[in-house]
Structures are given as C-alpha cells and as structure tokens.
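Notes for the one structure printed next.
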Amino acid sequence: MDMMLMIGNYFSGVLIAGIILLILSCIFAFIDFSKSTSPTRTWKVLSIMAFILGIIITVGMLIYSMWGKHCAPHRVSGVIHTNHSDISMN
C-alpha cells in the first residue's frame, strides 16, 4: 500500500514523466528516420523503450485515477455497510 500512497502524492509528476517519455520516443524515432544512412540500432531501442515505458506509466496513472474514484477502500467499505444488515455482517 505504500506504493499507492507514493503514487497518490506524486501523481502529476509521474503523469508528466510518462508524457515526457512519449515525447522522447517521438524525437528518437524522428532522429532515426531522418538519417540518410541506414538506421542504427541504438535509436530504435531508445525509441521503443521510451514508448513502452511512457505508455505503461500513462495508462497506469489513468487506471490509478479510476481506482481512486471508484474502488478506494473507504468507498468500498461504505458500500458494504450500507448494503448489508448487522446480522449478515457477523
């Protein structure tokens, strides 16, 4: 749960880092494709790794924000208590 609290505290920073990685992947791909010589493996690997990490971080942050709105522990426990009587809780 410490990881969730850390992500909650630095949500905007992590989301910005994911967007920056996506921008970097576009820059690396542009550098790779703009060469007149044969493309080097280094720029391809940098572009692919930046893209994959950027997508994982960005989609992960979107999923985390939905989790915080709909599945946070205080919301789930509140729903359980309102939907069940005291007898079924015991």
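From the backbone N, Cα and C atoms, a Cβ is placed for every residue, glycine too.
In this chain, none of the residues that are 6 or more apart from SER12 (mutagenesis position) has a CB less than 8 Å from its CB. In Swiss-Prot, the entry for mutagenesis SER12 to Ala states: Loss of functionality. No effect on phosphorylation. The structure shown retains the original residue.
One mutagenesis experiment named in Swiss-Prot is SER25 to Ala, and its note says No effect on phosphorylation. When secondary structure is read from DSSP and collapsed to three states, SER25 (mutagenesis position) falls in the helix class. The C-beta environment of SER25 (mutagenesis position), restricted to residues of the same chain at least 6 apart in sequence and closer than 8 Å, consists of LEU46, SER47, ILE48, ALA50, PHE51, GLY54.
The Cβ of SER34 (mutagenesis position) lies under 8 Å from no Cβ of any same-chain residue at least six residues away in sequence. In Swiss-Prot, a published mutagenesis experiment is listed as SER34 to Ala, annotated No effect on phosphorylation.
Listed in sequence order, the same-chain residues six or more apart from SER36 (mutagenesis position) with CB atoms under 8 A from its CB number zero; the list is none. Per Swiss-Prot, mutagenesis SER36 to Ala is noted as: No effect on phosphorylation.
In Swiss-Prot, a published mutagenesis experiment is listed as CYS71 to Ser, annotated Loss of dimerization; loss of viral yield.
While the structure shown retains the original residue, Swiss-Prot records the mutagenesis experiment SER85 to Ala with this note: Loss of phosphorylation.
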